[in-house]
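Encoded as C-alpha cells, the structure appears first; notes follow it.
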Amino acid sequence: MADPSSFASPEKFNIKHMHLKLHVDFTSRAIAASTSLTVRSLQDSLASLILDTKDLTIKKVAVNGKDATFALGTTHSFKGTPLEITLPFSLTRGQEVIVEIDSVTSPKSSALQWLNKEQTAGKIHPYLFSQCQATHCRSIIPCQDTPSVKFTYYSQVSVPKELMALMSALRDGELSEQSDSNRKIYRFKQNVPIPSYLIALVVGALEGRKVGPRTTIWTEKELLEPSVYEFAETEKMLKYAEDLAGPYVWGQYDLLILPPSFPYGGMENPCLTFVTPTVLAGDRSLASVIAHEISHSWTGNLVTNETWENFWLNEGHTVYLERRIDGRLYGEEFRQFKALGGWKELQNSVNTFGATNPLTNLVPNLHEVDVDAAFSSVPYEKGFALLFYLEQLLGGPEIFLGFLKSYIQMFAFKSVTTEEWKKFLYSYFKDKVDILDKVDWKGWMHTPGMPPVQPKYDMTLANACITLGQKWVKATESDLGSFSADDVKDLSSHQLIEVLAILLLEKPLPVSHVKRMQEVYNLNDVKNSEIRFRWLRLCIRAGWEDVIPLALAMATEQGRMKFTRPLYRDLYNFEKAREQTVNTFLKNRSFMHPVTEMLVAKDLHISAS
C-alpha cells in the first residue's frame, strides 16, 4: 500500500537499522547528524534510493564507505524534499548496504522546539524537544518517514555538559566528549524495531526519580514532586495493561513531563512517554493520559498503522485498551461513562469539521492532505466506538479481549492496514460471520459524519450529569436562584467535565446563566485543565466579556493543541474578542511549537510566518 505522506519507496528497499551521531547546538538551534542506515534491497538491480527530508542541508553521502552522488528533488509544501541517492553499484534482492549521510537541521525544523531559558520552569538553561509524529522525523534526519518501515537504532548524542539528553530508547551510558570538555555524550539503544515517527529526543536540565521497578519520572526539578505524586500508579497501570494485551517488550517505561508548549497530551515514544504538564491536576484525575500512552506500547508501537490513513488502528485500539485499564482501576461503570464521554468528543469533532467533511471518515483519503491538518478525535473516538460496538455485538468484553490479544500477537513488530485487520477479525470470529456481515462497514469506515449506529452505554454515572446539564439548559432567569454549590458537591471531576461537555453541545447559554454558574460553582478558580478548558469555552460562547483575558491566558500559557486551538477559534468567533485574540497570537507565535503555530494561524486566517 503506497503511503501518500512519504516520498520513500518501501516496496523497493527497507531501512533495517540506524546508527545516529547527533550534535545538539543551542546557539545555532541546529542538530548536526551523521546517520548510518543499514538498507536492505527488496528487488533485483536496485540502482538508487529515495529518502524523505524536510528543511535539511545534506553535506555528504557515502555507500559502503564510497562517496555517492545525490540530488534533492522538488520541494513539496508539506511533504518536504525527496533525496535521491545514486548507488555506486546496483543491489540484488536481499542485499544490504550501509548508507552514511551527514546533514544539518534548519532552525525552523518542524520536529523540533528550541526553548530559551525563560520558557522553562528553571529559567537557567535552554531546552529542546522533538515531536516526530506524524511526518516530521524527516526534518531531523533523512529517513523512510513512513510507519510501514520499522528499524532498530543506536544513538550517540553530544550536548552541553550541564544538560542531559534522553531518547525513545534504553540508556546505554554517558561519557565526556574528548574533543570538547564543555560537552557530554549520551548513548542509547533501541533493540525493538520502530517506525521513524517514534524517534524522539529531549535535551534539558532534567532530573529523574524512580517510581517503580521499570519507571523513572524525568522532568525539570521544579516539576518533579507534583509529577511523582500524579503518576505514582504507573506500575499498576502497566501490570493491568500486560494482563489485557500481553508481555511488555520495551524493558523500561519512563515518563518525561515537558514544558507547557508541548503540543499533545502525551506521545507514546518507546521507553520514554512524553507528557504535557496540563495533566498535573494534583489529584491524579487526569492520569488516564498515562493509561492511553501505556496502551500504545502494544497498539501503535508494536502493531503499527501502515499509513496515516489507517491511523484509527493505532488510536481506536489504544483508546479501547485505555478504557479497559480505567475499568480495572475504577470499575465497569466508569469505563462505560468514559465511553459515552468519547461519543460527545466525536460529536464535537464532527461539528468542527462539518458532517460531510471527508476527514471525518474513519479511513480518510490523505492524498495531498497534510496529516497535521487532518488530526482530530475522529480516529480515536470513531475507532473506539466501532470496537465498543463490535464488543457488544460479538459477545461482550472478555470475548472481544481474546480477539484483541490475538490481533496483537499476529501483527506484533509489523505494520497493518484496515483490510488486514478486518480479514483477521473475520477469521477470528469465523463462527459469527453472519453477525459481522450485518455491520455497515462502509458507513463506519468510508462515510463522513457520525457512525451509522450508536453503541449502548451504562448510564449510571452519566444520569446526574445529564440531569444537571438539562436543568441549566431549561432554566429561565427566574430559575437561576435554585442553583447552588450543592449541585456539584457529590460529582467527581470527570462528571463535572461531562456536565460542561453536555452544555457545549447545546445552543450557547445566556450570559446571566454563566455568571450564576460562576457565583455558585466558582469555576474560574478550578485548576483541572479539562474542566477549565470547557468552562472557558462555555463562557466565550455565551458572550461573557469578563472571561476573555482568562481564555487568552489559557490559550497562551500552555500549548496543548486540544486546548489551544478550540480556545483561539472560539475567541476569534467572538466579535468583541477578535482583534485582541489576533494580536495575542501575533505577539506569542514565536514562542509556540512550530506545528501549533502553523495550525492556529490557519484557524485565525493568518498567513504562515
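Our numbering is plain: 1 for the first residue shown, then up by one each step along the chain.
Backbone N, Cα and C atoms are what each Cβ position is placed from, and that goes for glycine too.
Those substitutions? Not in this structure, it's all original residues.
The peptide binding site annotation in Swiss-Prot covers Gln131, Cys132, Gln133, Pro263, Tyr264, Gly265, Gly266, Met267, Glu268, Arg560, Met561, Lys562. Long-range C-beta contacts of Gln131 (peptide binding site), restricted to its own chain and to partners at least six residues apart, with a cutoff below 8 Å, comprise Ala111, Gln113, Ala200, Phe262, Pro263, Tyr264, Met267, Phe274, His593, Val595.
In the three-state DSSP assignment, the secondary structure recorded for His296 (Zn(2+) binding site) is coil. The Zn(2+) binding site annotation in Swiss-Prot covers His292, His296, Glu315 and rests on experimental evidence.
There are 26 other Cβ atoms within 10 Å of the Cβ belonging to Glu293 (active site, proton acceptor). The active site, proton acceptor annotation in Swiss-Prot covers Glu293 and is backed by sequence analysis.
DSSP assigns Phe375 (mutagenesis position) to coil in the three-state reduction, placing it in neither a helix nor a strand. Proximity of Phe375 (mutagenesis position) to non-local residues of its own chain (separation of 6 or more, Cβ distance below 8 Å) is seen for Ala134, Met561, given in sequence order. Among the mutagenesis results in Swiss-Prot, Phe375 to Tyr has the note: Increased sensitivity to suicide inactivation. Epoxide hydrolase activity to produce LTB4 intact, but no production of delta6-trans-delta8-cis-LTB4. The residue drawn here is the original one.
DSSP assigns Tyr380 (active site, proton donor) to a helix in the three-state reduction. Summarising the annotation, Swiss-Prot assigns active site, proton donor to Tyr380 and lists sequence analysis as the type of evidence.
Listed recorded positions near Tyr380 (active site, proton donor): none (candidates Gly266, Glu268, His292, Glu293, His296; Cα-Cα distance within 10 Å). Gly266 (peptide binding site) falls within a strand segment according to DSSP. When every Cα pair among Gln131, Cys132, Gln133, Pro263, Tyr264, Gly265, Gly266, Met267, Glu268, Arg560, Met561, Lys562 is compared, the largest distance found for this peptide site is 18 Å. In terms of Cα spacing, the binding-site residues Gln133, Gly266, Glu268 that come within 10 Å of His292 (Zn(2+) binding site) are Gly266, Glu268. Cβ neighbours within 10 Å of Gly266 (peptide binding site), excluding its own Cβ and spanning all shown chains: 22. Ranked by how many other Cβ atoms sit within 10 Å of their Cβ, the recorded positions Glu268, His292, His296, Tyr380, Met561 place Met561 at the bottom. The Cα atom of Gly266 (peptide binding site) lies nearest to that of Glu293, taking the recorded positions Glu293, His296, Glu315 as the candidates.
Glu268 (peptide binding site) is 6 Å away from His296 (Zn(2+) binding site) when you measure Cα to Cα.
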